[in-house]
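Novice: One structure follows; several queries about it will come next.
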Amino acid sequence: MSNLPIYNFIRKLPKCEHHVHLEGCLSPDLVFRLAKKNGITLPSDDAAYTTPSTLLASYEHFGCLDDFLRYYYIAVSVLIEASDFEALAYEYFSIAHSQGVHHAEVFFDPQTHTSRGISYDVVVSGFSAACERANRDFGMSTNLIMCFLRHLPSEAAHETFAEALKRNDFENGIVAGVGLDSSEVDFPPELFQEVYKLAAEKGIRRTGHAGEEGDPSYIRSGLDNLSLQRIDHGIRLVEDKELMKRVAEENIMLTMCPLSNLKLRCVNSIAELPVREFLEAGVPFSINCDDPAYFGGYTLENYFAIQKHFNLTVKEWVFIANAAINGSWISGKRKEELLSSVQKCVKEYTAEIQQPKTLETAVEVQA
């Protein structure tokens, strides 16, 4: 099926990523490689850590977000030096580039590392070096988004924010904005109202996870109390029609993560995601991979999953692609470049499907 013309179009479509956690790109192979390099002992009482293959297999059995987070926090313990963080991010950028991602806005969790004695400087210098390499090697534009862990006290978020301000990371463009992640339920957005207010006063961009496992009130609180400019996940927005209308009218982009929602059992099937409802309501959204090392797919696999279950038209894909570009935290010039690339892709696809099919192609389509 992935050989059908529409899938080739999706493969070539210029993509923007807005919801990927760099720590969630830590593949089992890289976990074992860095553990050996840095002398880190992985849990001996868990058979999952026998080999990279057994670790990968264990990722098939997540029951909820917290199940996943357990493996996630063990894996990041292998990240010690700046070169480790650079290797991790560059591995993601390489894969993303191969799948047609032209612009990537990536999350990182400094508190995960500073809490275990790794300095903020080490984390950011490694990730920013990978961003520079991605631009140089692939022509990819990138943004780092610094996330606060919502299961930690808000005071910890203030400390992390102060560290970034001290380094002038927002002013010099090394960090493009702030986000809010980790366990959602029982940690509503309003707990972080003060630090987000400080960010807003300084003109720093703001996003946050809401409406993944939490109900629509988490989304509303994020908008009202944190002045969020984007909503990460947001699939439960569909349960509140008035709020959905507001999000559409205010052009608040959602960053959806289909395979993640399936793996963490937020939905029982990709077909349950409110893709049609969002398209019909004019809610802008992008499609993203979240934590691809754990959830069985990077950006393209998520795009294909949506196509398989919703059979979108080229026009609908153009809406998604353009919404992703316009919702990106990039210059107007860069947006124009990417929008032009989408139109070029559409023209090439239109010309391709208007050509007479060869016998081989016809047989392939029938199959």
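Using the three backbone atoms N, Cα and C, a Cβ is placed for every residue, glycine included.
So, quick note: what you're seeing has the original residues, none of the substitutions.
Quick caveat, the model's predicted, so the values are computed rather than measured.
Annotations for this protein, taken from Swiss-Prot, read as follows:
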type	residues	note
ACT_SITE	Glu212	active site, proton donor
BINDING	His19, His21, His209, Asp290	Zn(2+) binding site
BINDING	Asp291	substrate binding site
MUTAGEN	Arg150 to His	In dea2-1: Abolishes adenine deaminase activity
Novice: Checking the recorded positions Arg150, Glu212, Asp291, which are within 10 Å of His19 (Zn(2+) binding site) at the Cα level?
Specialist: Asp291
Novice: Please report the distance from the Cα of Asp290 (Zn(2+) binding site) to the Cα of Glu212 (active site, proton donor), rounded to the nearest angstrom.
Specialist: 12
Novice: Using C-alpha positions only, work out which of the recorded positions Arg150, Glu212, Asp291 is nearest to His21 (Zn(2+) binding site).
Specialist: Asp291
Novice: What kind of secondary structure is His21 (Zn(2+) binding site) part of, going by DSSP in three states?
Specialist: strand
Novice: Highest Cβ count within 10 Å among the binding-site residues His21, His209: which residue is it?
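Specialist: When each Cβ's neighbours within 10 Å are tallied, His209 tops the list.
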Novice: Under a criterion of Cβ-Cβ distance under 8 Å and sequence separation of at least 6, what residues of the same chain contact the residue listed as 'substrate binding site'?
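Specialist: Spatial neighbours, sequence-distant, of the residue listed as 'substrate binding site': Val20, His21, Glu23, Gly24, Cys25, Phe68, Tyr72, Ser260.
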Novice: Which residues does Arg150 (mutagenesis position) neighbour through Cβ under 8 Å, counting only same-chain ones at least six apart?
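Specialist: Correct list: Leu180, Asp181, Ser182, Ser183, Glu184, Phe187, Leu191, Phe192, His209.
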Novice: For His19 (Zn(2+) binding site), what is the tally of other C-beta atoms lying within 10 angstroms of its C-beta?
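Specialist: Taking all protein chains shown, His19 (Zn(2+) binding site) has 28 Cβ neighbours within 10 Å.
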Novice: Just counting, how many other CB atoms are there within 10 A of the CB of Asp290 (Zn(2+) binding site)?
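Specialist: A count of 30.
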Novice: Which residues, same chain and not among His19, His21, His209, Asp290, have a CB within 8 angstroms of the centroid of the CB atoms at the recorded Zn(2+) site?
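Specialist: Nearby residues not in the site list: Val20, Gly24, Phe107, Asp181, Asp232, His233, Thr255, Cys257, Ser260, Asn288, Asp291.
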Novice: For a quick check of packing: other C-beta atoms within 10 Å of the C-beta of the residue listed as 'active site, proton donor', how many?
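Specialist: Taking every protein chain into account, the count is 24.
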